Each structure stands twice: as C-alpha cells, then as structure tokens.
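Swiss-Prot annotations:
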type    : residues           : note
BINDING : Asp7, Asp125       : Mn(2+) 2 binding site
BINDING : Asp7, Asp125       : Mg(2+) 2 binding site
BINDING : Asp7, Glu52, Asp76 : Mn(2+) 1 binding site
DOMAIN  : 1-140              : domain 'RNase H type-1'
MUTAGEN : Asp7 to Asn        : Loss of RNase H activity, loss of dsRNase activity. Does not complement E.coli double deletion mutant
MUTAGEN : Cys58 to Ala       : RNase H and dsRNase activity increase slightly, decreased thermostability; when associated with A-145
MUTAGEN : Lys91 to Ala       : Retains RNase H activity, considerable loss of dsRNase activity
MUTAGEN : Arg118 to Ala      : 10-fold reduction in both RNase H and dsRNase activity
MUTAGEN : Asp125 to Asn      : Retains RNase H activity, loss of dsRNase activity. Complements E.coli double deletion mutant
MUTAGEN : Cys145 to Ala      : RNase H and dsRNase activity increase slightly, decreased thermostability; when associated with A-58
Amino acid sequence: MIIGYFDGLCEPKNPGGIATFGFVIYLDNRKIEGYGLAEKPFSINSTNNVAEYSGLICLMETMLRLGISSPIIKGDSQLVIKQMNGEYKVKAKRIIPLYEKAIELKKKLNATLIWVPREENKEADRLSRVAYELVRRGKLRDIGCIILT
C-alpha cells in the first residue's frame with residue numbers, strides 16, 4: 001500500500017503571509033519527501049488553503065511521475081479533504097482552479113483521500129515549516145515543487 005501525506009501553512013498571517021507546503025510518500029521501503037512555495041509571499045492569494053491544495057497537487061503530480069496508482073492520501077485539512085471527496089462545495093475563487101487540477105489528478109491516480117488529525121501528519125507539517133524558513137531566509141524564491149529524495 002502506498003500512502004502520501006500533505007500539509008500547508010501560511011505564516012505569519014493568513015491570508016497575506018508566506019504560503020508553503022510539504023509532502024511525503026511512503027513507497028515500499030522508501031520515503032520520498034518534497035516541499036515548495038505555493039504563492040508569491042505576502043500576496044492576497046497567499047493563504048493556508050492555497051498552500052494545502054498546492055501541497056496536494058505537488059504530491060499527486062509526483063505520484064503520477066513515479067507511476068503510482070490507487071494511493072491513499074492523507075491530510076489534516078478538513079476543508080480540502082471534504083471538498084475533494086464532494087462533501088463541501090468550493091466557493092473561494094482563488095481555490096477553484098487548484099481544486100479542478102487536484103480532482104483531475106485524483107481521478108488519474110484513482111486516489112483515496114482521508115482526513116487525519118494533525119498529530120498523524122507531522123512529517124508533512126515539518127517539511128512545510130522547512131520550506132517556510134527557506135523562504136524567510138531568501139533561499140527559496142520560486143513558486144513550485146521541490147523533490148528532496
């Protein structure tokens with residue numbers, strides 16, 4: 001069974017802070033990690049939910065490149081998980097294109113998305129915080145996804 005975790009944050013304020021994300025994939029006896037910058041720092045579109053969706057998209061794009069199918073994907077954002085599972089509607093205009101891309105990737109992967117409490121998502125959270133610190137120090141400037149392992 002292949003399991004992926006994603007997380008996002010926007011600090012020091014939400015919206016309008018630095019939106020970063022992290023993800024981890026457990027693939028057989030390997031661990032693949034990644035993180036990234038979701039949006040231009042301190043912009044109106046820099047939000048926690050944009051970061052969460054960006055982390056999910058980056059995770060699923062990485063899974064597709066690895067040829068993974070039918071993964072279980074876990075995240076601690078109830079909003080994102082419930083929107084992706086059709087339980088909540090997507091209302092925020094800035095989220096709609098991210099949601100549509102994520103749904104397309106979910107279908108391609110045949111992925112199952114499950115909400116988990118924050119305590120079960122520590123690795124992805126840690127990676128989103130690593131990305132945040134790199135942005136703060138000027139070492140991560142480009143929006144996008146970085147695969148670490």
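Here the Cβ of each residue, glycine as well, is placed from N, Cα and C on the backbone.
What you are looking at is a predicted structure, and each value in this text was computed from that prediction instead of being measured.
In terms of DSSP secondary structure, the domain 'RNase H type-1' (1-140) contains 58 helix, 35 strand, 47 coil. Listed in sequence order, the mutagenesis positions near Arg118 (mutagenesis position) (C-alpha within 10 Å of its C-alpha) are Asp7, Asp125, out of Asp7, Asp125, Cys145. Closest to Lys91 (mutagenesis position) in space, going by CA atoms and restricting to the recorded positions Glu52, Cys58, Asp76, Asp125, Cys145, is Glu52. Cβ neighbours within 10 Å of Lys91 (mutagenesis position), excluding its own Cβ and spanning all shown chains: 8.
Using Asp76 (Mn(2+) 1 binding site) as the reference Cα, a 10 A cut-off selects Asp7 from the mutagenesis positions Asp7, Cys58, Cys145.
Nearest Cα neighbour of Asp7 (mutagenesis position) among the listed mutagenesis positions (Cys58, Asp125, Cys145): Asp125. Per-residue pLDDT, averaged along the domain 'RNase H type-1' (1-140), amounts to 98 for this model.
The Cβ of Asp125 (mutagenesis position) lies under 8 Å from the Cβ of Asp7, Leu9, Gly22, Asp76, Arg118, each of which sits 6+ residues away along the same chain. Ranking the mutagenesis positions Cys58, Cys145 by how many Cβ atoms sit within 10 Å of each one's Cβ puts Cys58 at the top. Residues Asp7, Glu52, Asp76 make up the record's Mn(2+) 1 site, and a Cβ search at 8 Å around their centroid adds Phe6, Gly8, Leu9, Phe21, Gly55, Gly75, Ser77, Val80, Asn121, Ala124, Asp125, Ser128 from the same chain. Listed in sequence order, Phe6, Asp7, Gly8, Phe21, Gly75, Ser77, Leu79, Val80 are the same-chain residues at least 6 apart in sequence whose CB falls under 8 Å from the CB of Glu52 (Mn(2+) 1 binding site).
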